[in-house]
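Enquirer: Looking at Swiss-Prot, the entry for mutagenesis of ARG109 to Ala says: No effect on binding to NIH-3T3 fibroblast cells; when associated with A-216. Here Swiss-Prot describes ARG216 to Ala as a published mutagenesis experiment; the accompanying note says: No effect on binding to NIH-3T3 fibroblast cells; when associated with A-109. Per Swiss-Prot, domain 'Ig-like C1-type' is recorded for 231-321, and the stated evidence type is sequence analysis. According to Swiss-Prot, the mutagenesis experiment ARG238 to Ala carries this note: Fails to bind to heparan sulfate or to NIH-3T3 fibroblast cells; when associated with A-244 and A-295. What Swiss-Prot notes for the published mutagenesis of ARG244 to Ala is this: Fails to bind to heparan sulfate or to NIH-3T3 fibroblast cells; when associated with A-238 and A-295. Quoting Swiss-Prot on the mutagenesis of ARG291 to Ala: Fails to bind to NIH-3T3 fibroblast cells; when associated with 273-A--A-276. Under mutagenesis, Swiss-Prot gives ARG295 to Ala with this note: Fails to bind to heparan sulfate or to NIH-3T3 fibroblast cells; when associated with A-238 and A-244.
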Amino acid sequence: MKASSGKPREFRPAVLLLILGLLLRDSRGSSIQGFLADVEVHGSSRLTRTHTLRYNVRAHSLEGSEKTQLLVLIYVDEELFLKYNGDSRETEPLGCWIKGHGGNETCARETNNLLKVEEKLRGMMAEVINQKSQEEGLHTLQATLGCELLSNGSTRGFWHLGYDGQNFLTFDQKTLTWTVDGPSTQQNKMFWKTHAPRADLVKTFLDDICPAHLQRYLASLRNGLQDTGPPMVTVTCRNYPVGRVTLTCRAFNLYTREATLVWLQDGKPVQQKTFRSETILPSGDGTYQARVSIRVLPGQEPQFSCNLRHGNHSIMQTAVSGHAAEDSQDVASSATASAGSALPVVLAVALARAN
């Protein structure tokens, strides 16, 4: 694609706002909001950290082509849980909790709504390209919007619009105005004074609608994952021929991305690790896991225990009970090693018979 002339980009990203309006209209008819509204609320919970709900909307188009691709990604606490891809023209639920809460029916409705959006998008993208009068090439409209629930109960929202990978507009919640990112012509500024979306509607979505649906999601997620049972803690002990002993504490079936594992010696903390969203590991079934290890002198194992603090749970596991688990793991490893050593012999016999 040829380099641009360097002139300020004259386009109307308000077109993308029309797309978002189709996606984020009131919960009765909305695909995304309808999905969140369908999740049943079984009580509320006290927030222990900041939670986020984020929508990424991207529209791709080749100038001169009627083909337009729409990709909608929805994240909760930075985890992707719903995706619509214009190539497959289907909505895909991500995460076991969705499949357990009518995910298939939800996806069918999502797909039907987003197909209609994609049809409208073709004409909208053509309008943007014509207004820009740029040279041929791939162009992208993108939007990032959503909200945060803070641990103190307050909320804040965000809404950014961009074109070809660069931010163009940002909504300011304090002044309830749209600000143009980067240099812009007076013509562009005047255009937004006339055509920008109504600030009161944007404010309602960021302040009320988005946080309410995020609250519903968090409540449903918590209740759904608690059905899998309480968290579990195991302690293993690995002995080495010479040197120290490694004790490893593992926590499973965690239903949020926050936990604290503490090693205690004779009941007193000696090592503590707090896991947050960026350090805890997903288990692949909608729950999370974490582990922490400590090295001790041989014979000190009975002095140590591991404590998990997770939500309302506090679980203690002693190091002595981990020997059995480690022994069984060693047996399994030995069996695997034996099978592996026998494999070349089996292959040799099979090849000899084949010849």
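Including glycine, each Cβ sits where the backbone N, Cα and C put it.
A description of the local structural setting of each listed feature is requested, covering burial, neighbours and distances.
Expert: Counted within 10 Å of its Cβ, the other Cβ atoms near ARG216 (mutagenesis position) come to 18, all protein chains included.
Its Cβ placed at the centre, ARG238 (mutagenesis position) has 15 other Cβ atoms within 10 Å.
Counting every protein chain shown, the number of other Cβ atoms lying within 10 Å of the Cβ of ARG244 (mutagenesis position) is 14.
Annotation for ARG291 (mutagenesis position): same-chain Cβ neighbours under 8 Å, separated by at least 6 residues, are THR248, CYS249, ARG250, ALA251, LEU261.
In this structure, ARG295 (mutagenesis position) is part of a beta strand by DSSP.
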Enquirer: What's the number of neighbouring CB atoms sitting within 10 A of the CB on ARG295 (mutagenesis position)?
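Expert: Counting Cβ neighbours of ARG295 (mutagenesis position) within 10 Å gives 11.
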Enquirer: Under DSSP, the domain 'Ig-like C1-type' (231-321) has how many residues in helix, strand and coil?
Expert: 3 helix, 56 strand, 32 coil
Enquirer: Distance between ARG238 (mutagenesis position) and ARG244 (mutagenesis position) at the Cα atoms, whole Å?
Expert: 9
Enquirer: If you run the three-state DSSP split on ARG216 (mutagenesis position), which class comes out?
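Expert: Helix, per DSSP.
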